[in-house]
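S.K.: Pasting the feature list from Swiss-Prot:
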VARIANT   Ile56 to Thr  In strain: 197
ACT_SITE  Ser207  active site, acyl-ester intermediate
VARIANT   Leu302 to Met  In strain: Lig72
VARIANT   Ala355 to Ser  In strain: Lig74
VARIANT   Glu391 to Gln  In strain: Lig74
VARIANT   Leu394 to Ile  In strain: Lig74
ACT_SITE  His464  active site, charge relay system
VARIANT   Asn494 to Lys  In strain: 197
VARIANT   Leu496 to Met  In strain: Lig72
Amino acid sequence: MNYVGLIIVLSCLWLGSNASDPDDPLLVQLPQGKLRGRDNGSYYSYESIPYAEPPIGDLRFEAPEPYKQKWSDIFEATKTPVACLQWDQFTPGANKLVGEEDCLTVSIYKPKNSKRSSFPVVAHIHGGAFMFGAAWQNGHENVMREGKFILVKISYRLGPLGFASTGDRDLPGNYGLKDQRLALKWIKQNIASFGGEPENILLIGHSAGGASVHLQMLREDFGQLAKAAFSFSGNALDPWVVQKGARGRAFELGRNVGCESSEDSASLKKCLKSKPASELVTAVRKFLIFSYVPFAPFSPVLEPSDAPDAFLTQDPREVIKSGKFGQVPWAVSYVTEDGGYNAALLLKERKSGIAIDDLNDRWLELAPYFLFYRDTKTKKDMDDYSRKIKEDYLGNQKFDIESYSELQRLFTDILFKNSTQESLDLHRKYGKSPAYAYVYDNPAEKGIAQVLANRTDYDFGTVHGDDYFLIFENFVREVEMRPDEEIISRNFINMLADFASSDNGVLKYGECAFKNNVGSEKFQLLAIYIDGCQNRQHVEFP
């Protein structure tokens with residue numbers, strides 16, 4: 001056992017003997033002092049607990065430091081977690097600035113269940129393209145009603161504050177990923193005090209949260225922090241995750257906020273630290289060339305090997321091929337029309353017509369930004385590729401509402417499905433622990449596509465989040481679950497509870513047991529639909 005593992009084990013043992021007060025379960029003893037949660041009827045909550053020093057001042061653009069302060073009074077863990085400062089796609093109006101820079105907290109939700117003295121733990125990383133989103137946006141009422149596990153929501157730095165990088169040791173980037181990792185360490189060390197089982201931690205996330213889960217898992221010591229991982233509609237190989245071109249964008253950020261005289265990374269970092277955080281985040285709008293496109297102008301990067309506290313120094317593909325990653329059970333998923341999240345905004349009505357009309361004149365300009373190959377090809381190669389994929393999916397059709405479904409399929413394939421297949425293929429060849437996958441096809445009455453398109457008269461199919469928002473309530477649904485969705489919701493929640501506590505990595509959904517892909521010649525894919533589930537084998541994803 002290495003030093004980090006020993007410290008975690010000793011911390012868990014010590015904290016296990018200092019759990020919540022049996023006379024008052026709202027009071028919990030931590031190394032920092034006592035905190036008080038809230039009784040919500042069917043569950044307890046302990047919100048906005050700091051796990052890191054505030055990433056402000058000199059700590060901006062630095063790896064997070066563990067929270068060191070001691071509480072002389074009882075810490076009131078009753079405040080809804082604040083969103084990390086962001087330029088939020090879903091905030092209406094011109095000013096989309098939301099949140100605060102001091103935001104590195106975890107929030108814990110514990111069911112009341114007299115039959116259990118302890119619970120498995122599901123740690124949750126929210127999505128939002130590494131640019132926006134918040135822990136509070138993913139509701140927990142469905143999960144708490146089932147009463148199967150403790151839920152921990154992680155907040156982490158976003159946008160330029162979390163992911164600006166010059167690609168060298170002065171401003172290496174990936175601060176948001178480093179936040180997540182520190183939060184996981186905090187959970188491992190402290191969750192026993194809340195009645196959680198530190199040996200039964202499952203890490204999950206959706207979209208950028210799912211990609212974050214996969215990236216965390218690519219750390220070789222991940223198994224010391226969690227026993228399993230689940231990536232919903234997002235993984236490390238998606239083209240919008242680990243991007244190139246970050247150095248140019250970091251200096252462009254500097255020019256946008258008055259740091260144009262900075263000629264090297266060190267001086268740029270110093271200047272950016274001196275600027276108001278709101279100014280840095282508001283500058284995100286300068287990187288958007290069409291609505292909220294590209295949806296992830298700042299994202300994870302490859303860091304140089306000499307960077308302090310480096311998180312990711314190799315392409316994820318090479319990490320998986322090396323076998324030197326967290327060899328724990330992993331599941332990944334996609335829905336049949338994930339790309340609706342990216343394409344639906346093109347059906348929004350404007351005074352000059354629907355937005356998709358613009359693509360007829362601007363496809364060669366916009367496609368590299370929609371599909372994230374703007375920094376990987378020459379101008380000629382980008383144009384050739386843009387023409388080819390249009391021909392492959394739309395043929396001679398023009399861009400309009402009649403051809404929209406083909407465009408949405410293009411977005412689904414390139415941004416989600418193809419990379420899900422590639423990641424699963426690598427894990428089945430180089431992984432040692434089980435690797436599972438499912439595809440979901442059961443459209444919601446209202447979801448993220450209807451919100452972005454601002455219309456309900458189009459059948460978008462099963463879009464990004466239609467499965468995940470049955471586990472965690474989200475503002476984009478705005479409708480009650482149908483009876484079939486209530487069954488699916490319970491199946492998903494039970495699936496997570498069982499995965500977190502399983503000793504052999506077995507994964508089940510309802511009556512269907514997932515099949516392991518490791519060592520399999522064909523892809524083992526569980527299809528989940530309105531009235532059941534079925535195991536299917538594929539040479540390529542359907």
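Note that Cβ sites are derived from N, Cα and C of the backbone, with glycine treated the same way.
Heads up, this one's the original sequence, none of the swaps are in it.
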S.K.: Compile a sequence-ordered list of residues in the same chain as Ile56 (variant position), six or more apart from it, whose Cβ lies below 8 A from its Cβ; state 'none' when nothing qualifies.
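M.R.: Residues satisfying the criterion: Glu101, Asp102, Ala277.
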S.K.: Just to be sure I understand the packing, how many Cβ atoms besides its own are within 10 Å of the Cβ of Ser207 (active site, acyl-ester intermediate)?
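M.R.: So the number of other Cβ atoms within 10 Å of Ser207 (active site, acyl-ester intermediate) is 27.
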S.K.: Could you check which of the recorded positions Leu302, Ala355, His464, Asn494, Leu496 is the closest Cα neighbour of the residue listed as 'active site, acyl-ester intermediate'?
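M.R.: Nearest in space to the residue listed as 'active site, acyl-ester intermediate', counting only the recorded positions, is His464.
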S.K.: Between the Cα atoms of Leu496 (variant position) and the residue listed as 'active site, charge relay system', what distance do you get, rounded to the nearest Å?
M.R.: 19
S.K.: Using a 10 Å radius around each Cβ and counting other Cβ atoms from all shown chains, which of the variant positions Leu302, Ala355, Leu394 yields the largest count?
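M.R.: Output for this query is Leu302.
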S.K.: Please work out the number of neighbouring Cβ atoms within 10 Å of the Cβ of Asn494 (variant position), leaving out its own Cβ.
M.R.: 16
S.K.: Glu391 (variant position) to Ala355 (variant position): how many Å between their Cα atoms?
M.R.: 20
S.K.: Round to a whole number and give the Cα-to-Cα distance in Å for the pair the residue listed as 'active site, charge relay system' and Ala355 (variant position).
M.R.: 20
